[in-house]
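Novice: Encoded as structure tokens, here's the structure I'll be asking about.
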Amino acid sequence: MSRDRFRSRGGGGGGFHRRGGGGGRGGLHDFRSPPPGMGLNQNRGPMGPGPGQSGPKPPIPPPPPHQQQQQPPPQQPPPQQPPPHQPPPHPQPHQQQQPPPPPQDSSKPVVAQGPGPAPGVGSAPPASSSAPPATPPTSGAPPGSGPGPTPTPPPAVTSAPPGAPPPTPPSSGVPTTPPQAGGPPPPPAAVPGPGPGPKQGPGPGGPKGGKMPGGPKPGGGPGLSTPGGHPKPPHRGGGEPRGGRQHHPPYHQQHHQGPPPGGPGGRSEEKISDSEGFKANLSLLRRPGEKTYTQRCRLFVGNLPADITEDEFKRLFAKYGEPGEVFINKGKGFGFIKLESRALAEIAKAELDDTPMRGRQLRVRFATHAAALSVRNLSPYVSNELLEEAFSQFGPIERAVVIVDDRGRSTGKGIVEFASKPAARKAFERCSEGVFLLTTTPRPVIVEPLEQLDDEDGLPEKLAQKNPMYQKERETPPRFAQHGTFEYEYSQRWKSLDEMEKQQREQVEKNMKDAKDKLESEMEDAYHEHQANLLRQDLMRRQEELRRMEELHNQEMQKRKEMQLRQEEERRRREEEMMIRQREMEEQMRRQREESYSRMGYMDPRERDMRMGGGGAMNMGDPYGSGGQKFPPLGGGGGIGYEANPGVPPATMSGSMMGSDMRTERFGQGGAGPVGGQGPRGMGPGTPAGYGRGREEYEGPNKKPRF
């Protein structure tokens with residue numbers, strides 16, 4: 001009432017933004033009120049100021065709703081209102097059916113409105129009573145009988161029923177007659193199915209027809225439609241009590257309603273748009289990276305009728321997305337269903353719990369996770385990702401989380417939820433039998449089945465067992481025990497027992513903490529000692545390896561030395577063999593020479609004489625001749641000199657001797673005759689080529705002792 005009284009100007013059965021009433025009753029007239037000829041159920045066209053609107057008039061009390069349409073509008077606006085906004089002077093017919101689009105919530109369906117936008121439930125009121133909205137409120141009438149038609153200002157904010165006639169074209173002459181108060185009231189917007197009149201189609205920005213029941217009342221004028229489809233009751237002169245409010249439907253009822261009134265094409269389009277918008281809203285309920293159709297999205301539905309079918313059970317949850325796994329036990333009256341995300345499951349649980357179905361109240365709860373494990377003794381450095389990675393070797397994981405305190409520090413506990421029971425059983429058995437480590441520290445994790453408790457719904461009164469013990473215990477209401485009474489004494493004993501349990505738990509926790517600290521210190525010392533032993537063993541291993549490598553190196557060097565010695569010995573032996581062979585060859589050559597010399601040295605005198613020349617004439621003048629030797633002359637005859645041979649000319653003899661003395665070669669240049677060859681006797685030009693060969697016998701070693 002406090003904020004809405006600024007919105008209602010004038011009486012009548014109009015909605016929030018009805019300004020101005022009938023002329024006779026004298027309601028507060030707005031400066032943009034329609035002229036006297038305008039009707040209630042007609043859309044507003046271009047209009048101009050009426051001929052009688054000249055000056056302000058005093059406020060008049062609002063008229064009754066049945067006389068609102070018969071009274072002419074007041075001719076003066078309130079004195080506190082500002083001067084009116086002047087519209088363009090020329091008529092523009094296309095502005096009649098093109099009002100601006102109303103503000104709509106993306107999560108709400110469209111509502112039944114007239115050509116003007118209707119504010120939502122949470123829309124802000126006008127700034128003050130002296131400054132009304134800039135949109136001129138009208139009752140939806142054709143252009144009045146002013147001097148000239150004017151274009152329509154921004155559209156009116158009152159609602160029009162779906163069955164209203166279409167807007168009339170602008171005219172500058174005769175005004176149309178308004179409908180009488182005694183005539184039939186406008187049809188309500190809640191009537192399903194196609195309306196009798198043409199569909200109240202919106203303009204380029206106008207909303208569609210209403211979808212929700214509860215349109216404007218027949219006797220109270222058109223009411224303001226809320227986003228849920230319910231009209232706002234008028235505050236003054238309406239057919240509903242002042243300040244009356246209606247209950248808004250829940251979230252899912254706002255999205256799923258019956259077909260809207262109007263043609264079948266409009267209904268199908270609206271149904272498609274609603275389904276698309278609803279699917280988009282469902283997709284927004286899923287968190288980024290959240291897995292779909294998990295065990296956390298599984299709902300338990302109890303107290304089901306015995307004759308329920310699977311299709312009916314699915315239709316019950318169809319508005320919350322496509323259901324996944326469905327199971328129904330008709331004999332015991334319960335079932336399970338798996339939805340897409342946890343948020344959808346929470347919405348379905350909140351809306352369908354305690355819903356009556358064939359005389360039974362449905363009980364909807366989250367199903368217990370049959371494949372969840374509790375993990376304890378976690379290191380402070382284990383995160384959700386590491387926990388999931390570590391346990392993913394046993395099977396697919398739906399969720400793995402490390403429980404933290406209010407400051408975000410790890411409590412050493414975690415929860416791992418598998419997708420199937422065999423994987424959870426395998427992880428439990430493997431971790432119980434073996435030692436499963438997650439970090440470097442030898443701190444094994446302890447795996448146990450998760451104890452699942454319901455801390456959301458608890459135990460409501462309707463689910464408590466009404467047995468005789470329950471009746472006996474509930475006879476006395478809650479109270480504080482009086483001092484000195486029986487219940488006070490035993491209550492104190494109960495409290496002392498609880499205190500003793502608390503102390504013992506604290507002592508056990510303290511002992512366990514000390515034992516853990518001691519084990520950690522021992523483990524740290526043992527770890528350091530173990531590391532030292534490992535280093536020692538590694539050093540010994542390296543030393544042994546080094547010694548072995550040295551031995552191998554020594555052996556290799558010894559082998560190389562032996563090979564070098566063998567090679568040297570072989571080389572020495574080859575050299576000795578070569579030297580021996582050379583000596584043998586030299587000895588053999590020497591023997592051959594000696595043999596040749598010995599054969600020449602032991603020649604008989606006749607053969608030597610034949611080789612050296614006859615008559616002994618060769619020894620004359622020769623240093624190797626008989627004149628220089630101490631042995632007797634070899635040649636025959638007494639005198640072998642030049643004097644003994646007077647027949648030899650001196651020049652020839654001297655030339656022959658000179659030629660033989662000047663030779664540098666051991667043998668002659670001519671053909672060497674045989675050793676025993678016999679040349680011509682005598683000296684002179686007829687001396688053979690091998691003449692000087694006989695001189696070699698004087699150079700041999702066997703001839704040296706003769707000197």
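Glycine is treated like the rest: Cβ placed from N, Cα and C.
The following feature annotations were taken from Swiss-Prot:
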type    : residues      : note
DOMAIN  : 297-369       : domain 'RRM 1'
DOMAIN  : 371-452       : domain 'RRM 2'
MUTAGEN : Leu535 to Ala : Impairs DNA binding and ability to mediate transcriptional activation; when associated with A-539; A-546 and A-549
MUTAGEN : Leu539 to Ala : Impairs DNA binding and ability to mediate transcriptional activation; when associated with A-535; A-546 and A-549
MUTAGEN : Leu546 to Ala : Impairs DNA binding and ability to mediate transcriptional activation; when associated with A-535; A-539 and A-549
MUTAGEN : Met549 to Ala : Impairs DNA binding and ability to mediate transcriptional activation; when associated with A-535; A-539 and A-546
MUTAGEN : Thr687 to Asp : No effect on interaction with THRAP3 (phosphomimetic)
MUTAGEN : Thr687 to Ala : Abolishes phosphorylation by GSK3B. Impairs interaction with THRAP3
Novice: Provide the number of Cβ atoms within 10 Å of the Cβ of Leu535 (mutagenesis position), excluding the reference atom itself.
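Specialist: The answer is 10.
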Novice: Please spell out the DSSP helix, strand and coil residue counts for the domain 'RRM 2' (371-452).
Specialist: 21 helix, 26 strand, 35 coil
Novice: Roughly how many angstrom lie between the C-alpha atoms of Leu546 (mutagenesis position) and Leu535 (mutagenesis position)?
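Specialist: Here the two Cα atoms lie 16 Å apart.
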